[in-house]
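Following: one structure in structure tokens, then a few remarks.
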Amino acid sequence: MDVIKKKHWWQSDALKWSVLGLLGLLVGYLVVLMYAQGEYLFAITTLILSSAGLYIFANRKAYAWRYVYPGMAGMGLFVLFPLVCTIAIAFTNYSSTNQLTFERAQEVLLDRSWQAGKTYNFGLYPAGDEWQLALSDGETGKNYLSDAFKFGGEQKLQLKETTAQPEGERANLRVITQNRQALSDITAILPDGNKVMMSSLRQFSGTQPLYTLDGDGTLTNNQSGVKYRPNNQIGFYQSITADGNWGDEKLSPGYTVTTGWKNFTRVFTDEGIQKPFLAIFVWTVVFSLITVFLTVAVGMVLACLVQWEALRGKAVYRVLLILPYAVPSFISILIFKGLFNQSFGEINMMLSALFGVKPAWFSDPTTARTMLIIVNTWLGYPYMMILCMGLLKAIPDDLYEASAMDGAGPFQNFFKITLPLLIKPLTPLMIASFAFNFNNFVLIQLLTNGGPDRLGTTTPAGYTDLLVNYTYRIAFEGGGGQDFGLAAAIATLIFLLVGALAIVNLKATRMKFD
């Protein structure tokens with residue numbers, strides 16, 4: 001007799017479809033909000049990932065995809081999506097001066113005003129639960145007073161000329177500061193019809209819009225009469241001369257426009273960017289190669305030593321040698337920064353006492369790079385040592401016994417047996433280590449901050465900067481403004497370079513071992 005297995009209430013199809021339906025409605029609501037805010041890329045990404053997830057978990061035929069979907073969704077959200085955004089920004093002029101859309105930049109400019117009339121001193125006086133606004137003309141000595149009003153929203157106050165002083169004590173600067181936004185929304189109308197608004201914490205003045213938008217999209221400065229047109233090549237409203245050519249004046253804020261390959265060509269044509277970029281690229285490759293070589297060499301040698309059968313206290317040595325890996329890297333880096341201090345660091349004190357020298361670790365390019373390699377080797381060798389310790393267990397003892405019978409010594413065993421058998425399984429990990437050190441942002445940022453700085457460059461660049469640090473400084477530390485478009489272009493080039501180097505290394509390794 002067949003046994004029908006009873007389902008629990010939480011396993012019912014009705015509950016499943018109800019939950020999926022609610023999730024679908026929530027996702028649809030979020031997508032509509034993103035689209036309404038102009039975040040089209042976020043809206044499309046959310047729609048694709050959510051729709052795929054709902055389909056996979058609702059369809060029995062896609063059951064196997066339930067195990068793959070979380071990983072693929074995570075990769076798409078945290079790897080592919082930022083990559084696409086970075087590449088998209090690289091083809092724009094997006095920067096600290098060009099962050100807004102054209103419509104928003106135009107709106108900001110049209111909201112600006114200028115003082116076009118008299119300036120009046122004002123006072124704020126309590127009238128029970130309400131307030132009265134008093135204006136005084138310093139030139140004529142006339143005083144004006146409003147009826148009692150309450151703060152809240154935009155409002156127009158009709159003022160009357162008066163000779164009597166308002167009752168109550170005049171509000172101090174603290175009260176005016178607390179109600180500054182409400183006062184800014186007030187338009188005071190004088191008996192002659194002139195309108196004045198708050199221009200400072202103690203004054204009202206006549207204001208007019210600074211710019212007027214003409215029918216052809218031209219902005220006219222009402223104060224100077226200069227005309228401006230949107231220049232979509234640079235993303236700014238730019239002045240135009242009498243003969244219709246572009247002038248020198250630009251209005252901020254600018255707006256974001258597509259610039260094509262301009263940011264990429266700047267990297268290779270602007271000498272102020274090209275020279276530091278090429279020099280930093282070479283240093284980045286050299287730094288990564290030397291670091292990988294030294295960490296593997298030190299880690300492999302130490303792994304062989306702690307695996308030596310005749311060595312006593314091997315467990316203690318293993319723990320001590322692995323300690324640098326257990327300490328968070330940023331703590332070790334900051335400790336080394338103090339140890340390498342040129343004036344008070346223990347390393348310079350020791351070198352001065354023994355050899356009479358005090359290297360300029362932070363001001364000389366060569367010694368600064370040497371310091372970086374020393375610190376990075378210290379941080380990286382424990383990882384390689386742990387890997388080699390595990391791989392050494394897989395080497396048969398028969399090989400060493402046979403070599404001993406042939407009269408081979410420790411060095412011959414290492415170079416003829418140990419190294420060839422370890423290097424092949426270590427190769428993928430060495431490539432991964434190379435890629436990691438190629439983008440080792442934290443080490444440079446905490447230890448040297450890219451210094452010492454290079455002179456004569458268009459963008460901020462240092463002798464110890466890696467490409468990723470150079471990109472960061474362009475994006476967030478540029479003296480002439482944050483240039484996100486150029487930084488995104490360099491980040492895209494870094495991605496292509498690291499990918500190309502990894503492919504070349506993998507192919508070279510495959511050819512070698514095939």
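From the backbone N, Cα and C atoms, a Cβ is placed for every residue, glycine too.
Don't look for the substitutions in this one, it keeps the originals.
Annotated in Swiss-Prot:
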DOMAIN    281-505  domain 'ABC transmembrane type-1'
MUTAGEN   Leu334 to Trp  Ability to transport lactose in a saturable manner
MUTAGEN   Leu372 to Trp  Growth on maltose but not on media containing either maltoheptaose or maltoheptaose plus maltose
MUTAGEN   Asn376 to Lys or His  No growth on maltose
MUTAGEN   Gly380 to Cys or Ser  No growth on maltose
MUTAGEN   Glu401 to Ala, Cys, Lys or Leu  Reduction of transport rate
MUTAGEN   Ser403 to Cys, Asp, Lys or Leu  Reduction of transport rate
MUTAGEN   Gly407 to Ala or Pro  No effect
MUTAGEN   Pro420 to Ala  No effect
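All chains included, 25 other C-beta atoms sit within 10 angstroms of the C-beta of Asn376 (mutagenesis position). Distance from the CA of Ser403 (mutagenesis position) to the CA of Leu334 (mutagenesis position) is 46 Å. The shortest Cα-Cα distance between Ser403 (mutagenesis position) and any of the mutagenesis positions Leu372, Asn376, Gly380, Pro420 is the one to Pro420. Under a cutoff of 8 A between CB atoms, and with a sequence separation of 6+ in the same chain, the neighbours of Leu372 (mutagenesis position) are Phe287, Leu443, Ile444, Leu447, Thr448, Thr464. Here the CA atom of Gly407 (mutagenesis position) lies 10 Å from the CA atom of Glu401 (mutagenesis position).
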